[in-house]
Amino acid sequence: MSKSHAAYIDYALRRTTNMPVEMMGSDVVRLKDYQHFVARVFLGLDSMHSLLLFHETGVGKTMTTVYILKHLKDIYTNWAIILLVKKALIEDPWMNTILRYAPEITKDCIFINYDDQNFRNKFFTNIKTINSKSRICVIIDECHNFISKSLIKEDGKIRPTRSVYNFLSKTIALKNHKMICLSATPIVNSVQEFTMLVNLLRPGSLQHQSLFENKRLVDEKELVSKLGGLCSYIVNNEFSIFDDVEGSASFAKKTVLMRYVNMSKKQEEIYQKAKLAEIKTGISSFRILRRMATTFTFDSFPERQNRDPGEYAQEIATLYNDFKNSLRDREFSKSALDTFKRGELLGGDASAADISLFTELKEKSVKFIDVCLGILASHGKCLVFEPFVNQSGIEILLLYFKVFGISNIEFSSRTKDTRIKAVAEFNQESNTNGECIKTCVFSSSGGEGISFFSINDIFILDMTWNEASLRQIVGRAIRLNSHVLTPPERRYVNVHFIMARLSNGMPTVDEDLFEIIQSKSKEFVQLFRVFKHTSLEWIHANEKDFSPIDNESGWKTLVSRAIDLSSNKNITNKLIEGTNIWYSNSNRLMSINRGFKGVDGRVYDVDGNYLHDMPDNPVIKIHDGKLIYIF
C-alpha cells in the first residue's frame, strides 16, 4: 500500500509549496531540505495525527519540531503545546531554540518533566486547564525514555507514566490533536518497546502478537504495508556502533578501538568477592558490583548485606578519604607527563616517585590508568563516559585526573547547577584543541540532548545494556558539522571501549555485556529496517507510480488498518547448499560470528537471515586458525 501513502505525501507537498524554508525570530535559520520536507508533510496532512522523528543525533530534530510548532496556526487558530521532556533538556535545547526562532509560541507552551515523581498529576492537571476549543500538539522528546517508563513491570505493577501513555493513544486521533515523538534510538532494551511505540502512534494497529520467530520477523511485508508514513527516517550512519565509519563533508570519521586491559591482582581479588556478594544478595543479574570492581577497587571490599546503611556509607567514605589522602601533594613530574604525552610508558630512567605513584594507581584501576594515558596522548579534546558517579566512579576518576594534570569538567547529577555553563565553555572556539579544558567526564546524565564539538577521542569505561545507549553516547561527539572548526587532519573521533580482562581467561562482566548487546541487535536491526521502509522519505523516493489525490479523506482509513501477523504465509523454509563460514564486520575483528555461504554466493547469519552477497574479492583474515571474512 506504499503507493497510496505516496499519493498523500504528494498531496501534502502540493498544499505547502509556499511554506517558507527559513525560520525567523530574534535570529534566522534556513532549514535543511529534509527538515523542510517532513514539516511540510506533517502540516500538509491535517489528519496525520502522529509522527515519529527517527533522526540520528545531531541532524536537528529539535529545530524541525520548533519549525512545525511555529506553523501550527497555518492549519488551525488555537493550539496548546505540551512538551514532555527530561528536566535537563528543558532550558537547552528546547527553550533556547524556541526563544531564538519562534518566541511567539512560548505563551502556548507547557513543559512537563516526565522524570518528575508527580508527572502524572501535573500532566492531567494541565490537560484540564486547556480551553476546549483548542487543539493540542504533544511533543515527546527522547520518546524511548517515555515508552520505557510506561512499560508494565515484571511484577505486574502499572507505572504512573502508563496512564499518560493510555490517554495519548486514545485521545490524539479521536480529538483531532497532533503528536510528534522524537528519538535517535526508538528501541533500546526490548522488542516490546517497538509494539508500545507503534500503538502510541497508530492506536490498536499492533495487537499482542509475536513479532519474531527464531529471531526473524514473522512478516516484515505486512508491517511495512500497514505502517506506511509512520515516521521520518534520517539516519546517515546505519552501521553498528562497533563499526568504523568514513568521514564526510558534514560528519567526522569514526574509528572504533577495543582496549583490553588486564586487571591487577588486587582488582581480580576484589572482583571475585564482588561476584560472590552479588550471588548472595540476588543481584547478580544486574552485575553492578562486578562492573564497579572492574573500574576501581579500594584496598578492601565493603560488604553491604545485613548492615546498617549509615555504617556502610561511613566505611565507603573512610576508604575514599584514605585513598584521597594517600595522593595528597603527589603528582607526576613534568618528565613523566611528557613521556605519557608521547604515548610511552615510564622507562628505567624514571624517578622512583613516578614509578611508585604509577604502580599504586594501576593496582587499584587499570581502566583509569589507561584512560589517563589515552587522554594525555590525544591530539585534541576528549570525552569520558563513566556511569557511576560516587564510590568507584567519577569521584575517584577526578582524583586520577588531578595527579595526571588533566584539566576537566564534569557533567553528572552532582553538577546540575553548573554543567550547562561548563559544557558551553568546553565547546568554545578558543578551546577547540583543548588548550583550556582537555576533557569532559560524563555520566548517563550526559547521554542525551547535549552536543560536544571538536572531540577527537571518546573513552567508554563501562558497557551499557544496549547498543542504543552507546549510540547516544557516541552521538554526543559525532554530529552534523561538529568538527567544522577542527583542522582537516583532525576531523575524526576515536571511540575507545575499555574492556577489563581476568588473568585466567574467563569472561568478565564487560565481555558479558558486549555479548548481550550483540544478541539484542539482531532483532533491532530488522525493526529499524521496518522504520526505514515505512518512512516518509523512503516512500517519497521509491514510490512514483500513483494517482494524485485532491483531498485527505481516506488517510485515516489507510493508517487505521490492523496488522495481522497470525499467518506464516510469508515464511518459507528452504534447504540451501553451501558451507559454514566465520565473518566479522570489523577489520580489527572485534566480534567474530558464525555464518553460512550458499553456493549462489549469498551470505546468511547463524539464524538464517540473509546478510548480503559475497564480494568478488572478499577480504579474509586469519585468526586463531580460522578464516574470517570481513564484510
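A Cβ is built for glycine as well, from the same backbone N, Cα and C atoms used for every other residue.
Where a substitution is noted, the model still shows the residue that was there originally.
Quick look at what Swiss-Prot annotates:
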DOMAIN    42-204  domain 'Helicase ATP-binding'
BINDING   His55, Glu56, Thr57, Gly58, Val59, Gly60, Lys61, Thr62  ATP binding site
MUTAGEN   Lys61 to Ala, Arg or Gln  Almost complete loss of ATP hydrolysis
MUTAGEN   Thr62 to Ala or Val  Almost complete loss of ATP hydrolysis
MUTAGEN   Thr62 to Ser  No loss of ATP hydrolysis
MUTAGEN   Asp141 to Ala or Asn  Almost complete loss of ATP hydrolysis
MUTAGEN   Asp141 to Glu  50% loss of ATP hydrolysis
MUTAGEN   His144 to Gln  50% loss of ATP hydrolysis
MUTAGEN   Asn145 to Asp  30% loss of ATP hydrolysis
MUTAGEN   Asn145 to Gln  No effect on ATP hydrolysis
MUTAGEN   Ser183 to Ala  80% loss of ATP hydrolysis
DOMAIN    367-532  domain 'Helicase C-terminal'
MUTAGEN   Arg476 to Ala or Lys  Loss ATP hydrolysis
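Sequence features annotated in Swiss-Prot and their locations in the structure.
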residue: Glu56; record: ATP binding site; Cβ within 10 Å: 22
residue: Thr57; record: ATP binding site; Cβ within 10 Å: 24
residue: Gly58; record: ATP binding site; Cβ within 10 Å: 19
residue: Val59; record: ATP binding site; Cβ within 10 Å: 21
residue: Lys61; record: mutagenesis position; Cβ within 10 Å: 24
residue: Asp141; record: mutagenesis position; Cβ within 10 Å: 25
residue: His144; record: mutagenesis position; Cβ within 10 Å: 24
residue: Asn145; record: mutagenesis position; Cβ within 10 Å: 20
residue: Ser183; record: mutagenesis position; Cβ within 10 Å: 27
residue: Arg476; record: mutagenesis position; Cβ within 10 Å: 25
Candidates Lys61, Asp141, His144, Asn145, Ser183, Arg476, namely the mutagenesis positions, that fall within 10 Å of His55 (ATP binding site) by Cα distance: Lys61, Ser183
Mean predicted confidence [pLDDT] for the domain 'Helicase ATP-binding' (42-204): 94
Alpha-carbon spacing, Thr62 (mutagenesis position) to Glu56 (ATP binding site), which is rounded to whole Å: 12
Thr57, Gly58, Ser183 screened against Asp141 (mutagenesis position), Cα within 10 Å - retained recorded positions: Ser183
Those recorded positions, out of Thr57, Val59, Gly60, Lys61, Ser183, Arg476, that come within 10 angstroms of His144 (mutagenesis position) at the Cα: Ser183
Other CB atoms, at most 10 A from the CB of Thr62 (mutagenesis position): 21
Protein Cβ atoms within 10 Å of Gly60 (ATP binding site), excluding its own: 21
Neighbours of His55, Glu56, Thr57, Gly58, Val59, Gly60, Lys61, Thr62 excl. site residues, C-beta within 8 Å of centre, ATP: Ala184, Ile234, Arg479, Leu480
Gly58 (ATP binding site) versus mutagenesis positions Asn145, Ser183, Arg476 - nearest by Cα: Arg476
Among Val59, Lys61, Asn145, Ser183, which are recorded as recorded positions, the nearest neighbour of Arg476 (mutagenesis position) by Cα: Val59
Cα-Cα distance linking Ser183 (mutagenesis position) and Asn145 (mutagenesis position), given in Å to the nearest integer: 9
Cβ neighbour count (within 10 Å, all chains shown) around His55 (ATP binding site): 24
Rounded inter-Cα distance in Å - Gly60 (ATP binding site), Ser183 (mutagenesis position): 11
Asp141 (mutagenesis position): secondary structure state under DSSP, collapsed to three categories: coil
Whole-number Å value for how far Val59 (ATP binding site) lies from Ser183 (mutagenesis position) (Cα to Cα): 11
Assigned conformation of Ser183 (mutagenesis position) - DSSP reduced to three states: strand
